[in-house]
Amino acid sequence: MQDSSLNNYANHKNFILMLIILFLMEFARGMYILSYINFLPTVTSIAVAITSLAFSIHFIADASTNFVIGFLLKKFGTKIVLTTGFILAFTSLFLVIWFPASPFVIIFSAMMLGIAVSPIWVIMLSSVEEDKRGKQMGYVYFSWLLGLLVGMVFMNLLIKVHPTRFAFMMSLVVLIAWILYYFVDVKLTNYNTRPVKAQLRQIVDVTKRHLLLFPGILLQGAAIAALVPILPTYATKVINVSTIEYTVAIIIGGIGCAVSMLFLSKLIDNRSRNFMYGVILSGFILYMILIFTLSMIVNIHILWIIALAIGLMYGILLPAWNTFMARFIKSDEQEETWGVFNSIQGFGSMIGPLFGGLITQFTNNLNNTFYFSALIFLVLAVFYGSYFIVNREKAK
């Protein structure tokens, strides 16, 4: 009994420390990717094309690394992989201090940061306890969201004081996360040293076995990301609000999401499978309705209400969807499978803005992008709703 209690305490301590490490790395990512490089064209000679390329390469590196990181963790162990990641992130962001306007350094740092964050995410997802998955996944996604947003806001404030003087803060945050890692005992589901060909065959096998999940993983990210390029224009040109009022809408949505992740996500645990199905299906349908409604809104107060509803639903849909995916994963393939899932999700987030921007540009109508995003959630609702009904009938 005492050994069990000590083991539970150790697992809890490791989980909390990994949450803090995830928060710090996402904090650094928010500072650099969402704030620093976006402001560079306004305060230095860096061209917008360079920062846009850096932004894209960051997420390409992230998605590509996710595809193989689970296998690398099993082959080389967590210490080598994570330490390498911290070295890459720290070194690349440290270079920004000395070369704040170098196109090569800006792009290189973005790529290295994308690679470095990948193993931390995979370890977090594979270490969640099954009987507490909804609750713990709420904490994981909360740490991710809080880190990104606070990092972005914090760097925005520092840039207002001086555009490049506080660049050292980014590498400092990574260094703190790196030091904390040495107080964590990370355990994988198993270790193997299989040859590369065998690991490639396993990637193909994992992909084939989870094809049912890929539409949901890919299209959810694409549908949300498709709105990113048009939302600022929609807010300022259609609703005619200030940047501050638009920011308030984002903050309200973030607060709703945070509250849902911290308090509502635990509802997923110890509930029936049908309850989980209901949350997922309701989430897809509600998203479709809310996003479609955005195309007709011209009042900022109604927009704030919709932002709150979207945030609340997102905060419970993510853990529910994660729990649904987890039921398909073999216990000894946690790291590999979550890595592949994260990679597919990353590609969805990359193609979403591309489609959203192109639809608006070629149709010259912002509403068409809202219709596109809403249609995706309608397709997901029909596809997975049909699966849930068929699966429920088979279970009887």
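Here the Cβ of each residue, glycine as well, is placed from N, Cα and C on the backbone.
Keep in mind the model shows the original residues, not the substituted ones.
Record features, source Swiss-Prot:
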- GLU26 to Ala: Flippase activity is about half that of wild-type; when associated with A-62. Mutant is insensitive to transmembrane proton gradients, maintaining basal activity. Shows a strong growth defect at low pH. Cannot rescue the growth defect of the deletion mutant in the presence of 5% CO(2) (MUTAGEN)
- ARG29 to Ala: Lack of flippase activity; when associated with A-62. Cannot rescue the growth defect of the deletion mutant in the presence of 5% CO(2). Can rescue the growth defect under overexpression conditions (MUTAGEN)
- ASP62 to Ala: Lack of flippase activity; when associated with A-29. Flippase activity is about half that of wild-type; when associated with A-26 or A-144. Cannot rescue the growth defect of the deletion mutant in the presence of 5% CO(2). Can rescue the growth defect under overexpression conditions (MUTAGEN)
- TRP121 to Ala: Cannot rescue the growth defect of the deletion mutant in the presence of 5% CO(2). Can rescue the growth defect under overexpression conditions (MUTAGEN)
- TRP144 to Ala: Flippase activity is about half that of wild-type; when associated with A-62. Cannot rescue the growth defect of the deletion mutant in the presence of 5% CO(2). Can rescue the growth defect under overexpression conditions (MUTAGEN)
- TYR314 to Ala: Rescues the growth defect of the deletion mutant in the presence of 5% CO(2) (MUTAGEN)
- GLN345 to Ala: Rescues the growth defect of the deletion mutant in the presence of 5% CO(2) (MUTAGEN)
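What Swiss-Prot annotates, mapped onto the structure for a quick look.
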residue: GLU26; record: mutagenesis position; DSSP class: helix
residue: ASP62; record: mutagenesis position; DSSP class: helix
residue: TRP121; record: mutagenesis position; DSSP class: helix
residue: TRP144; record: mutagenesis position; DSSP class: helix
residue: TYR314; record: mutagenesis position; DSSP class: helix
residue: GLN345; record: mutagenesis position; DSSP class: helix
Quick one: of the mutagenesis positions GLU26, ASP62, TRP121, TYR314, GLN345, which has its CA closest to the CA of TRP144 (mutagenesis position)? GLU26
Cα-Cα separation of ASP62 (mutagenesis position) and TYR314 (mutagenesis position), in Å? 22
Are there any residues in the same chain, six or more apart in sequence, whose C-beta is under 8 angstroms from the C-beta of TYR314 (mutagenesis position), and if so which? GLY253, GLY256, CYS257, SER260, GLY283
Of all the mutagenesis positions given, namely GLU26, ARG29, GLN345, which is spatially nearest to TRP121 (mutagenesis position) at the Cα level? GLU26
Cβ neighbour count (within 10 Å, all chains shown) around ARG29 (mutagenesis position): 27
How big is the Cα-to-Cα gap, in Å, between ARG29 (mutagenesis position) and GLN345 (mutagenesis position)? 18
Cα-Cα, GLN345 (mutagenesis position) versus GLU26 (mutagenesis position), nearest Å, comes out at 17
